[in-house]
Amino acid sequence: MSKQRVFIAGHRGMVGSAIRRQLEQRGDVELVLRTRDELNLLDSRAVHDFFASERIDQVYLAAAKVGGIVANNTYPADFIYQNMMIESNIIHAAHQNDVNKLLFLGSSCIYPKLAKQPMAESELLQGTLEPTNEPYAIAKIAGIKLCESYNRQYGRDYRSVMPTNLYGPHDNFHPSNSHVIPALLRRFHEATAQNAPDVVVWGSGTPMREFLHVDDMAAASIHVMELAHEVWLENTQPMLSHINVGTGVDCTIRELAQTIAKVVGYKGRVVFDASKPDGTPRKLLDVTRLHQLGWYHEISLEAGLASTYQWFLENQDRFRG
């Protein structure tokens, strides 16, 4: 039996590289990988020619233009245009070249700013989005709807998963535009090295957030991709939509900061600056559907933070930022 030829779009990113690591351990797939220089995903002709020549069986669509609040506010046109082009080019070229299985990786920012907690898949398009990343979120919603529409019109098997906040190896540790976990890991690391008496964390520490290690995300992605078609249909009708991926467990930012301090070995005080904004009080995905499909996360937050910090220590000379 010939191996399945699997294209991972975005194989150098945090999620794509985690999917690659797990698939490389298997003997039943042949990975097809292209760097940005080798294949410009914004070029529809280049993407079509790639699919026409490579005989791809499955696609993991993990490529995206990503960034923090400042980047989203400064370059909204780039975020909506580039993400919609990447998705449109890959999904359409996959269809034109008879690739029947594809998994699109979205983001929990697709849900309304004031969505009911925990956020079920049915909350999609039920309210106004968070303004700071609306263009990016709309592009991700378009990706879900592209998959859904090619399924409905052409009978394709294009699936979507929506991850919660991710962290792990190959994250962005830039001091000013990274997400909360890499930002705090770096800050506590530097405070420890400098023997700083305290570390100030923005906000009251009371907001609750959910975090998933990227290796768990990769495992969930492969699990969902490999579900029997009938099982997928049963769990995503009537619109063949998407599946949330998370832990179903959240923690306060205070608990997160204290756990990071423990992992890093920081002995000073953790101070919360309540004059700084907190953001949404709670953001948690409803993962009932994922659990019904037989997948549960395996990496605890503390264990995941410890392994991520170890990766940070080993890659300080080359990490992003």
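Even glycines carry a Cβ here, placed using N, Cα and C.
Residues or ranges marked as NADP(+) binding site in Swiss-Prot: 10-16, 36-41, 105-108, Lys140, 163-166, His179. Long-range neighbours of Gly10 (NADP(+) binding site) (same chain, six or more residues apart, CB within less than 8 Å of its CB): Gly16, Leu61, Ala62, Ala63, Ala64.
Under the heading of mutagenesis, Swiss-Prot lists Ser107 to Ala and annotates it as follows: Nearly abolishes catalytic activity. Minor effect of affinity for NADPH and substrate. In the three-state DSSP scheme, Ser107 (mutagenesis position) falls into the coil class. Under a cutoff of 8 A between CB atoms, and with a sequence separation of 6+ in the same chain, the neighbours of Ser107 (mutagenesis position) are Tyr136, Ala137, Lys140, Met162, Pro163.
Experimental mutagenesis at this site is recorded by Swiss-Prot as Cys109 to Ala, annotated: Nearly abolishes catalytic activity. If you take the C-beta of Cys109 (mutagenesis position) and look for same-chain residues 6 or more apart in sequence within under 8 angstroms, you find Leu129, Glu130, Asn133, Tyr136, Ala137, Lys140.
The mutagenesis experiment Tyr136 to Glu is recorded by Swiss-Prot, whose note states: Abolishes enzyme activity. Over all protein chains present, the Cβ of Tyr136 (mutagenesis position) has 27 other Cβ atoms lying within 10 Å.
Feature annotation from Swiss-Prot assigns active site, proton donor/acceptor to Tyr136. Tyr136 (mutagenesis position) falls within a helical segment according to DSSP.
Quoting Swiss-Prot on the mutagenesis of Lys140 to Arg: Reduces catalytic activity 20-fold.
Among the mutagenesis results in Swiss-Prot, Lys140 to Ser has the note: Nearly abolishes catalytic activity. The residue drawn here is the original one.
In three-state terms derived from DSSP, His179 (mutagenesis position) belongs to neither a helical nor a strand segment and is classed as coil. Swiss-Prot gives this note for the published mutagenesis His179 to Asn: Nearly abolishes catalytic activity.
Per Swiss-Prot, mutagenesis Arg187 to Ala is noted as: Decreases affinity for the substrate GDP-4-keto-6-deoxymannose. Around Arg187 (mutagenesis position), the same-chain residues at least 6 positions away in sequence with a Cβ under 8 Å from its Cβ are Pro175, Val199.
Counting only residues at least six positions away in the same chain, the Cβ atoms of Gly203, Ser204, Thr206, Pro207 sit under 8 Å from the Cβ of Asp278 (substrate binding site). Look at Swiss-Prot and you will find Arg187, Trp202, Arg209, Asp278 tagged as substrate binding site.
Across the structure, Trp202 (substrate binding site) and Glu38 (NADP(+) binding site) place their CA atoms 41 angstrom apart. The secondary structure of Trp202 (substrate binding site), as reduced to three states from DSSP, is extended strand.
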